[in-house]
Amino acid sequence: MAEQQGRELEAECPVCWNPFNNTFHTPKMLDCCHSFCVECLAHLSLVTPARRRLLCPLCRQPTVLASGQPVTDLPTDTAMLALLRLEPHHVILEGHQLCLKDQPKSRYFLRQPQVYTLDLGPQPGGQTGPPPDTASATVSTPILIPSHHSLRECFRNPQFRIFAYLMAVILSVTLLLIFSIFWTKQFLWGVG
């Protein structure tokens, strides 16, 4: 019982206490071999004055990052993911956002990838509210008319194409049934 409870304690980030997963709480290892979720490490890297050094929140041992290396490039704790029976996803840090591009696997047709983002806070020097000159001004937005290019993109959408194919098949079968009913009625009973 105590061993199982110890494993459950290991399966969560020691900073935010959220359970590890394979998205924004992916366990990343520092040089001291302590694991933290990528969200906590991203927050830590954004507030640290020395951008290339991360101090471990537990033992204070520094982890030196290469020039321009984000915290998402730190090694993933694969042993923890194996314990949780999860496969790692690639999470990237863009500015003050963590981004995850999830591409669902399908055998029959392509699906649009889903992109999940997690905002880590305001940009330094950014404003918290709307700019004062645009807050009082009201701007009327024109009605957008679909262009030739947007319709072309619509036709390239795999879900739309499958829908169009199914509707064409249903319409064809319906017309075939209607004509065959009238044809057999005229041929067999001589109506008309």
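From the backbone N, Cα and C atoms, a Cβ is placed for every residue, glycine too.
Swiss-Prot lists Cys13 to Ala among its mutagenesis entries, and the accompanying note reads: Abolishes autoubiquitination; when associated with A-59. Cys13 (mutagenesis position) falls outside any helix or strand according to DSSP and counts as coil.
Around Cys13 (mutagenesis position), the same-chain residues six or more apart in sequence whose CB sits under 8 Å from its CB are Pro19, Phe20, His25, Pro27, Ser35, Phe36, Cys37, Cys40, listed in sequence order. In Swiss-Prot, a mutagenesis experiment is listed as Cys13 to Ser, annotated with the note Loss of autoubiquitination and reduced ubiquitination of BCL2L1; when associated with S-16.
For Cys16 to Ser, Swiss-Prot lists a mutagenesis experiment annotated as follows: Loss of autoubiquitination and reduced ubiquitination of BCL2L1; when associated with S-13.
Annotation note: Lys28 (mutagenesis position) sits in a strand segment as assigned by DSSP. Quoted from Swiss-Prot, the note attached to the mutagenesis of Lys28 to Arg states: Loss of autoubiquitination but no effect on ubiquitination of BCL2L1; when associated with R-101 and R-105.
Listed in sequence order, Cys32, His34 are the same-chain residues at least 6 apart in sequence whose CB falls under 8 Å from the CB of Cys59 (mutagenesis position). According to Swiss-Prot, the mutagenesis experiment Cys59 to Ala carries this note: Abolishes autoubiquitination; when associated with A-13.
The annotation that Swiss-Prot gives for the mutagenesis experiment Lys101 to Arg reads: Loss of autoubiquitination but no effect on ubiquitination of BCL2L1; when associated with R-28 and R-105. There are 13 other Cβ atoms within 10 Å of the Cβ belonging to Lys101 (mutagenesis position). Secondary structure from DSSP puts Lys101 (mutagenesis position) in a beta strand.
According to Swiss-Prot, the mutagenesis experiment Lys105 to Arg carries the following note: Loss of autoubiquitination but no effect on ubiquitination of BCL2L1; when associated with R-28 and R-101.
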* Ten-angstrom check, please: count other Cβ atoms within 10 Å of the Cβ of Cys16 (mutagenesis position), all chains counted. => 13
* How big is the gap, in Å, between the Cα of Cys16 (mutagenesis position) and that of Lys28 (mutagenesis position), rounded to a whole number? -> 14
